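Pulled from Swiss-Prot:
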| type | residues | note |
| --- | --- | --- |
| MUTAGEN | GLU57 to Lys | Increases guanyl-nucleotide exchange factor activity on eIF2 |
| MUTAGEN | VAL197 to Phe | Decreases the amount of gcn3 in the eIF2B complex |
| MUTAGEN | ASN222 to Tyr | Decreases the amount of gcn3 in the eIF2B complex |
| MUTAGEN | PHE253 to Val | Decreases the amount of gcn3 in the eIF2B complex |
Amino acid sequence: MVESDSSGIVRHSQGEFDIVQVYKKFLQDDPEITMPVAAIEALVQLLSRSQAKTISEFMDILQNGSNTLKEGVQNNISLSAGCDIFQRFVTRSLHDVGDFEQCKRHLVENGKLFIQRARACRQRIAHLGYPLIRDGSVILTHGFSRGVAAVLLAAAKRHVRFKVFVTESRPSGSGCLMTRTLKNACIPTCMVLDSAVSFTMNRVDLVLVGAEGVVENGGLINQIGTFQLAVFAKHAHKPFYAVAESHKFVRMFPLSQYDIPFSRPILEFDDPSPETVHPEPEPIPTPSDAIHNELIMNEEQIRNNPTLDVTPPEFVSGLITDLGIIDSKSGVSEELIKLYL
């Protein structure tokens, strides 16, 4: 019997395994690891410690581990993609099983090989994507993305001269990390307010963003603000490319922004009744602390806002992936068909 609970514990006949804690430790120990790869690492570790005696028990452990991860982690879009692809990989490997113990060892070893290949995706993406960065061009990117950084750093190493606008990317402020990464590589950068994107767009030659997930119709799920970049880019006739590893292709088909599964209610109106006392909340630190700190949103207000948005495929010029630069409208569905059929 295999069980799991909301605390992140997978319970099976051989004991307990805190898969959410293991997943978080992988992310903490390796800043370069992506969420789906960390999820696959945690699942491989779960399977390697299991003493399952049958295929059914083995698959139950894997299924419960995946479900526990999805339920125990907020913003689990890319994590879910990694779990689903790894489950499909394991299912395919179970055909024509002879000796189960030998098969189990083979699966764990192949799982580790799967991780190695997933980790190598970013290098291939950088190699495929850097030719899009032309000499003398100006790039606009949104916050921090390891994939986007890899493409830009690959271009810089080949002595391509370019400049980068980086959005601050509130509320995370991850644009600060991207700016620091690019400056360390001697790439000229300028951080811009999220609200200044439309003002900046006419000076831009190419928009390059990352993705938390790429959905079935080729649309993107990414940090909030990505869609507005895409809208402004399309209006200004600027190419808009997204960088994403193929293990971020996710079996979802959101029809609107509200189809993204958030872990809590968002955009709730507060209670303006005179009976309700609203104490003045403490402002939280942000990159804008030096300017009118008393006017920034507090933590409660930030939590009431979405962290992700959906960019429809018609706004995406192409996807830079480890499988090549593919058309967002047809390429993703074709690759998902190959994976799941």
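Any Cβ shown, glycine's included, is placed from N, Cα and C.
Residues as originally present; substitutions not included.
Since we're looking at a predicted model, the values are computed, not measured.
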Given PHE253 (mutagenesis position) and VAL197 (mutagenesis position), what distance in Å do their CA atoms have, once rounded to a whole number? 28
Within 10 Å of the Cβ of PHE253 (mutagenesis position), how many other Cβ atoms can you find? Include all protein chains, please. 11
Going along the chain, which residues six or more apart from VAL197 (mutagenesis position) have their CB under 8 A from its CB? LEU140, THR167, GLY225, GLN228, LEU229, PHE232
Using DSSP, would you call PHE253 (mutagenesis position) helix, strand or coil? coil
One finds that other Cβ atoms within 10 Å of the Cβ of ASN222 (mutagenesis position) number exactly 27
To the nearest whole angstrom, what is the C-alpha distance linking GLU57 (mutagenesis position) and ASN222 (mutagenesis position)? 35
